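Engineer: One structure follows; several queries about it will come next.
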Amino acid sequence: MKLSLIKVVNGCRLGKIQNLGKAGDCTVDIPGCLLYTRTGSAPHLTHQTLRNIHGVPGIAQLTLSSLAEHHEVLAEYKKGVGSFIGMPESLFYCSLHDPVTPGPAGYVTSKSVSVWGFGGRVEMTVSKFMAIQEALQPDWFQCLSDGEASCAETTSIKRARKSVDRSLLFLDSCLRLQEESEVLQKSVIIGVIEGGDVMEERLRSARETAKRPVGGFLLDGFQGDPAVTETRLHLLSSVTAELPEDKPRLICGVSRPDEVLECIERGVDLFESFFPYQVTERGCALTFTFDCQLNPEETLLQQNGIQEKIKGLDQAKKIEATGCNQEMTSFEINLKEKKYQEDFDPLVRGCSCYCCKNHTRAYIHHLLMTNELLAGVLLMMHNFEHYFGFFCSIREALKNDTLAQLKELICRQMF
């Protein structure tokens, strides 16, 4: 695996990750995102439907929490999770937790980390964790770590230090077992940067992890309360400054467009794409614009036709009918609202996705009101394609030195 930087502007990194995969013949552009999956499948979509989406990321994200209970089957199968789920040509990154449904805290010890599957808690020792990775055979995998000290709340120095010490101990043990494993010789371990909101421990974690032979870095614990955004961003800038430039930086729990841009400005390369799934589960469609070539005022009013109406929404409004506790954002419209009952426009005018070319807001509203499964399929197709297009626009903006304009455009669409 080789990371080639084409351009670095004010901390933003434009480039390619080359020689990926078991054969070393795959390339991924950065900044970019991973394909969010649940038990190895894109939510609501079949493999055939997924192929109809433009710009699908080259790396799919698996979550250990959803697969740990089934690793015996995969171990017996012996061909890895890619072949098992019918995606043998895809690249896979295995993370510990599902960013949409993180488990309860308080189950990390010096010898194990717990993940939460469909049947409850699964305790992971280092040996069990590496045995599961041998069964999955991912291209990349997040190392076992103590991620319970985050920036979302004040962390004591003692707890932050314990988090870093445990994570480094887990990393050394995993690296040793990887050396002894024939199956995992071509897999890459992603080291995890921990330390909560304690600057000293964050920097120690970054420096010590960088000394190990890891293939990249995962910035953990930077998701959380928007009220502490400035603290998180300051920590993030300091941490990325300690990391080598020739290895990719991933971040977990950050997926909203405005937060993505803030992290890119601080040197982050790869993000999770769970935000489109959350939007779909709310019965909503992404409608924010990211085309800097268009007149922003005209784009907001004409392309989507909803900006003036959406300004009046209460940002704290919950969409309880969907069973999703996430708050609605200004980047989406709620198609369950009655006003879309006779709206025969596409979700986004000019969008090239299958849903927008073939269906209307009124039709999606009808599907949602009648609880048709097709609603989730069509919304997921649109939301994924829209989100992947956003990352394409980020790379174009970096090429053309227009990232500041793109950021301004995104910020103008927020409440």
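Each Cβ is built from the backbone N, Cα and C atoms, and glycine gets one as well.
Heads up, this one's the original sequence, none of the swaps are in it.
The Zn(2+) binding site annotation in Swiss-Prot covers CYS351, CYS353, CYS356, HIS382. According to Swiss-Prot, the experimentally introduced change SER41 to Ala is described as follows: Impaired heterodimerization with QTRT1; when asociated with F-354. Annotation of the published mutagenesis TYR354 to Phe in Swiss-Prot: Impaired heterodimerization with QTRT1; when asociated with A-41; the original residue is retained in the structure shown.
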Engineer: Between the binding-site residues CYS353, CYS356, HIS382, which lies closest to SER41 (mutagenesis position), Cα to Cα?
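Structural biologist: Checked the binding-site residues CYS353, CYS356, HIS382; minimum Cα distance to SER41 (mutagenesis position) goes to HIS382.
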Engineer: Measure the Cβ-based neighbour count of CYS356 (Zn(2+) binding site), defined as the other Cβ atoms within 10 Å of its Cβ.
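Structural biologist: Within a 10 Å radius of the Cβ of CYS356 (Zn(2+) binding site) lie 22 other Cβ atoms.
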Engineer: If you count Cβ atoms within 10 Å of the Cβ of CYS351 (Zn(2+) binding site), leaving out that atom itself, what do you get?
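Structural biologist: The answer is 20 other Cβ atoms.
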Engineer: To test your reading of the Zn(2+) site: which residues beyond CYS351, CYS353, CYS356, HIS382, same chain only, put their Cβ within 8 Å of the Cβ centroid of those residues?
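Structural biologist: For the Zn(2+) site the neighbour list reads PRO346, LEU347, VAL348, SER352, TYR354, CYS355, LYS357, MET381, GLU385, HIS386.
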Engineer: Let me check the 10 A CB neighbour count of CYS353 (Zn(2+) binding site). How many other CB atoms are there?
Structural biologist: 23
